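Chemist: Structure below; questions to follow.
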Amino acid sequence: MSIVTPYEDLLRFVLETGTPKSDRTGTGTRSLFGQQMRYDLSAGFPLLTTKKVHFKSVAYELLWFLRGDSNIGWLHEHGVTIWDEWASDTGELGPIYGVQWRSWPAPSGEHIDQISAALDLLRTDPDSRRIIVSAWNVGEIERMALPPCHAFFQFYVADGRLSCQLYQRSADLFLGVPFNIASYALLTHMMAAQAGLSVGEFIWTGGDCHIYDNHVEQVRLQLSREPRPYPKLLLADRDSIFEYTYEDIVVKNYDPHPAIKAPVAV
């Protein structure tokens, strides 16, 4: 059986042809601009198999975003520490992803729940070209612990299938992007379930797609491994997208190669 490997193909392409660049963290990267990956979500759940991805962290982070939360306290209650490097002493991160998704400030003083608005359009006007959620709030970026890397996503319905395209302005290919692929694939499954649709494609579009210089050996190790079949996602029935719990999300037949550790560039 042929296994599609969009992520590994992009990783190899950047490793072999990327341009050396400096970066905000001072680590150094090799980078390409404007790359894309496509996954057919009906063919399997795109949780990478060439290294183990910590799916518990992926799922809890998405549930945390959907809560509209900006404090790592809830993540800590569930044993997830992936945001610790950027949080304040009190655990605050400012108006990051979840706040913008669920409570974008309007000029009137009210707040816009972009997730609910997107779901409403999927149900009532699925051919709309305006089913968009943005985390890139220019007026609040300075208050965010980290400006959004995965900044903007759009939903598209055709033949009863829901597809999602993400634009990621800054893509740490080795550490960050495997999480992002799984997270938005999971979100697409949730949105499809709530709108009575099947899943279509997840399309990832990257701006600055980079491999940090101190990740190169880990990348070479990952690319030396044979890919395995993708797992299957099972999602419990819930009346609202905001009611899902971690126990409602099950990944079956996930058989990855071992995890590969690498330092985070902060």
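Using N, Cα and C of the backbone, Cβ positions are placed for all residues, glycine too.
Because the structure is a prediction, the values reported are computed rather than measured.
Straight from Swiss-Prot, here's the annotation block:
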type: ACT_SITE; residues: Cys149; note: active site, nucleophile
type: BINDING; residues: Arg24, Arg129, Arg130, Arg169, Ser170, Ala171, Asp172, Asn180, His210, Ile211, Tyr212; note: dUMP binding site
type: BINDING; residues: His54, Asp172, Ala265; note: (6R)-5,10-methylene-5,6,7,8-tetrahydrofolate binding site
type: MUTAGEN; residues: Thr205 to Ala; note: Appears to be functional by complementation study
type: MUTAGEN; residues: Val264 to Ala; note: Appears to be non-functional by complementation study
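Walk me through where these features lie, including what they touch and how far apart they are.
Modeler: The Cβ neighbour count for Cys149 (active site, nucleophile), using a 10 Å radius and every protein chain shown, is 18.
DSSP gives Arg24 (dUMP binding site) a coil state; it is part of no helix or strand. Within the same chain, no residue at least six positions away from Arg24 (dUMP binding site) has a Cβ under 8 Å of its Cβ.
When secondary structure is read from DSSP and collapsed to three states, Asp172 (dUMP binding site) falls in the strand class.
Using a 10 Å Cβ-Cβ cutoff, Thr205 (mutagenesis position) registers 18 neighbours.
Neighbour density for Val264 (mutagenesis position): within 10 A of its CB lie 14 other CB atoms from the protein chains shown.
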Chemist: Give the helix, strand or coil assignment DSSP yields for Thr205 (mutagenesis position).
Modeler: strand
Chemist: Compute all pairwise C-alpha distances among His54, Asp172, Ala265, the residues listed as binding (6R)-5,10-methylene-5,6,7,8-tetrahydrofolate, and give the largest one in whole angstrom.
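Modeler: Per the listed residues, the maximum Cα distance equals 19 Å.
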Chemist: Which Cβ among the binding-site residues (His54, Arg130, His210) has the fewest C-beta neighbours inside 10 Å?
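Modeler: So among His54, Arg130, His210, the binding-site residues given, the one with the fewest Cβ atoms within 10 Å is Arg130.
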